[in-house]
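Swiss-Prot has this to say about the protein:
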MUTAGEN   Glu35 to Lys  Slightly reduces NPR1/NH1 binding efficiency
MUTAGEN   Phe36 to Gly  Slightly reduces NPR1/NH1 binding efficiency
MUTAGEN   Leu40 to Gly  Slightly reduces NPR1/NH1 binding efficiency
MUTAGEN   Trp62 to Ala  Abolishes interaction with NPR1/NH1 and repression of NPR1/NH1-mediated transcriptional activation of LG2; when associated with A-66
MUTAGEN   Phe66 to Ala  Abolishes interaction with NPR1/NH1 and repression of NPR1/NH1-mediated transcriptional activation of LG2;; when associated with A-62
Amino acid sequence: MDATTTAKRKRPAASDIADDAPTTVDEVSDAEVEEFYAILRRMRDATRRLGARPPPPRAPAWRPSFSWEDFADAPPKQAPPPPQQPADHERVAENATPPRRPAPGLDLNVEPPSDAPATPRSARAPA
């Protein structure tokens, strides 16, 4: 390859790109900053509350105990009674979809319960 093709492939310098791009600074209100830190506090409180639980105790190992009666032949079962036809309103209820319940999980828009210890805020000078 000659020098002209390699010169075309070079990337422009970073300083050239920075001069062309306009720089914008978004002004953020104190309320937005407080809301952001409130969300962070709720996340930290939730992880401490949900993640700090000790593991549940293990169930003891199952140790079956058998007796000779367990292996005896079972008496013959009686035939079940014929099924009854449900009423029309029961059929509708049977085919209806159950109401949706919200999935349990972490909702950062909900304030933590009042019985949980509050996370102390750091004391910082007002701006």
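Even glycines carry a Cβ here, placed using N, Cα and C.
Not measured: the values here are computed from a predicted model.
Annotated features taken from Swiss-Prot, shown on the structure.
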residue	record	Cβ within 10 Å
Glu35	mutagenesis position	11
Phe36	mutagenesis position	11
Leu40	mutagenesis position	12
Trp62	mutagenesis position	5
Phe66	mutagenesis position	7
Original post:
Roughly how many angstrom lie between the C-alpha atoms of Leu40 (mutagenesis position) and Phe66 (mutagenesis position)?
Top reply: 56
Original post:
At the level of the C-alpha atoms, what whole-angstrom distance separates Phe36 (mutagenesis position) and Trp62 (mutagenesis position)?
Top reply: 50
Subject >> Rounded to the nearest Å - Cα separation of Glu35 (mutagenesis position) and Trp62 (mutagenesis position) >> reply: 51
